[in-house]
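Asker: From Swiss-Prot, here are the annotated features:
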ACT_SITE  C193  active site, phosphocysteine intermediate
BINDING   Y83, 153-156, D161, 177-180, 194-199, G230, K245, E251, 259-263, E268  substrate binding site
DOMAIN    92-249  domain 'Tyrosine-protein phosphatase'
MUTAGEN   Y83 to A  Decreases starch C3 dephosphorylation. No effect on phosphatase activity with p-nitrophenyl phosphate
MUTAGEN   Y85 to A  Nearly abolishes starch C3 dephosphorylation. No effect on phosphatase activity with p-nitrophenyl phosphate
MUTAGEN   Y135 to A  Decreases starch C3 dephosphorylation. No effect on phosphatase activity with p-nitrophenyl phosphate
MUTAGEN   W136 to A  Abolishes starch C3 dephosphorylation. No effect on phosphatase activity with p-nitrophenyl phosphate
MUTAGEN   R153 to A  Decreases starch C3 dephosphorylation. No effect on phosphatase activity with p-nitrophenyl phosphate
MUTAGEN   R157 to A  Decreases starch binding and starch C3 dephosphorylation. Moderate decrease of phosphatase activity with soluble substrates; when associated with A-261. Nearly abolishes activity with water-insoluble starch; when associated with A-261
MUTAGEN   C193 to S  Abolishes phosphatase activity
MUTAGEN   F261 to A  Strongly decreases starch binding and starch C3 dephosphorylation. Moderate decrease of phosphatase activity with soluble substrates; when associated with A-157. Nearly abolishes activity with water-insoluble starch; when associated with A-157
Amino acid sequence: MSVIGSKSCIFSVARYTRENEKSSCFTSINKKSSLDLRFPRNLAGVSCKFSGENPGTNGVSLSSKNKMEDYNTAMKRLMRSPYEYHHDLGMNYTLIRDELIVGSQPQKPEDIDHLKQEQNVAYILNLQQDKDIEYWGIDLDSIVRRCKELGIRHMRRPAKDFDPLSLRSQLPKAVSSLEWAVSEGKGRVYVHCSAGLGRAPGVSIAYMYWFCDMNLNTAYDTLVSKRPCGPNKGAIRGATYDLAKNDPWKEPFESLPENAFEDIADWERKLIQERVRALRGT
């Protein structure tokens with residue numbers, strides 16, 4: 001792996017130290033000012049793999065920088081997210097559970113080699129639409145081809161970026177694919193969208209909520225404490241409601257209290273699990 005002999009970092013927010021402020025995988029913005037809060041390289045929780053020997057902005061084209069700026073502007077406006085995606089730093093990811101990794105898009109076949117060799121990834125769940133892949137100039141065919149060569153199952157469940165209603169509608173099928181891959185037990189599942197800050201965390205939180213005996217807040221806090229991000233909790237609540245109350249006489253979700261379906265009864269969880277598993281292969 002010629003390019004994968006690159007820098008990688010492992011970190012969590014819990015042990016953040018001032019002397020490591022210059023090592024960055026994400027940038028968060030303080031409410032009052034544009035403080036550049038950097039995440040350190042030497043902590044457990046999040047692993048960020050850089051695709052170049054010297055990641056940074058020096059070798060980034062103006063076109064690429066404009067794309068990142070436009071994308072991060074849209075993310076702030078539509079998701080009210082203080083986080084930023086830096087495509088030029090390469091693929092980054094976080095081990096959420098032993099069987100589950102959440103991250104940004106693989107950018108080249110060498111990233112697939114890295115996931116296989118370093119993280120024992122056996123399944124990749126891609127939540128991007130075709131237009132997302134085209135926007136970032138990713139050669140998906142080469143990535144899928146490398147997955148096949150390495151025996152990695154590549155799955156797609158597209159959802160529209162920055163769109164809670166799209167995420168809500170696609171969550172059941174996406175979680176169905178994720179839960180199936182986990183149940184196969186052949187290796188870790190890598191769930192990604194473009195930045196790994198919205199759709200991929202949302203699907204992973206829904207999976208933990210519906211299948212790991214957690215309420216929504218516990219599942220949400222578990223993920224964001226390891227990977228700082230801003231997935232839409234309302235989309236997960238809405239999808240939970242859609243699955244648990246699948247009847248024509250149900251009251252509109254919009255009329256329910258703000259915290260509705262942040263927890264479910266055991267019988268509702270079993271019903272949701274049955275309905276999600278029934279979506280396998282659809």
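Residue positions begin at 1 at the first shown residue.
Glycine is no exception: its Cβ is also placed from the backbone N, Cα and C atoms.
For all the noted positions, this structure keeps the original residue and models no substitution.
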Asker: Highest Cβ count within 10 Å among the mutagenesis positions Y135, W136: which residue is it?
Answerer: W136
Asker: Give me the long-range Cβ neighbours of R153 (mutagenesis position): same chain, 6+ apart, Cβ under 8 Å, in sequence order.
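Answerer: Correct list: A122, Y123, I124, C147, A181.
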Asker: Near the Cβ of A260 (substrate binding site), how many other Cβ atoms are there if near means within 10 Å?
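Answerer: Its Cβ shell of radius 10 Å holds 14 other Cβ atoms.
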Asker: Check the Cα-Cα distances from G230 (substrate binding site) to the mutagenesis positions Y85, W136, F261 and tell me which is shortest.
Answerer: Y85
Asker: Including all protein chains shown, what's the count of other C-beta atoms within 10 A of the C-beta of E268 (substrate binding site)?
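Answerer: E268 (substrate binding site): 16 neighbouring Cβ atoms within 10 Å.
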